[in-house]
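Before any comments, here is the structure.
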Amino acid sequence: GLLKRIKTLL
């Protein structure tokens with residue numbers, strides 16, 4: 001998903 005990708009960066 002997209003949110004998961006962002007959460008990984010954070």
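A Cβ is built for glycine as well, from the same backbone N, Cα and C atoms used for every other residue.
Although substitutions are noted, the structure shown does not include any of them.
G1 to A appears in Swiss-Prot as a published mutagenesis result, with the remark: Decrease in antimicrobial activity, but no change in hemolytic activity. Spatially close to G1 (mutagenesis position) yet at least six residues away along the chain is no residue at all, judged by Cβ distances under 8 angstroms. The DSSP secondary structure for G1 (mutagenesis position) is coil.
Experimental mutagenesis is annotated in Swiss-Prot for L3 to A, with the remark: Decrease in antimicrobial activity, but no change in hemolytic activity. Cβ environment of L3 (mutagenesis position): no same-chain residue six or more positions apart lies under 8 Å away.
Sequence-distant contacts of K4 (mutagenesis position), defined by Cβ-Cβ distance under 8 angstroms and a gap of at least six in the same chain, do not exist. In Swiss-Prot, the entry for mutagenesis K4 to A states: Decrease in antimicrobial activity against S.aureus and better against E.coli and no change in hemolytic activity. The structure shown retains the original residue.
Where Swiss-Prot documents R5 to A, I or L as a mutagenesis experiment, the accompanying text is: Increase in antimicrobial activity and gain in hemolytic activity. Long-range neighbours of R5 (mutagenesis position) (same chain, six or more residues apart, CB within less than 8 Å of its CB): none.
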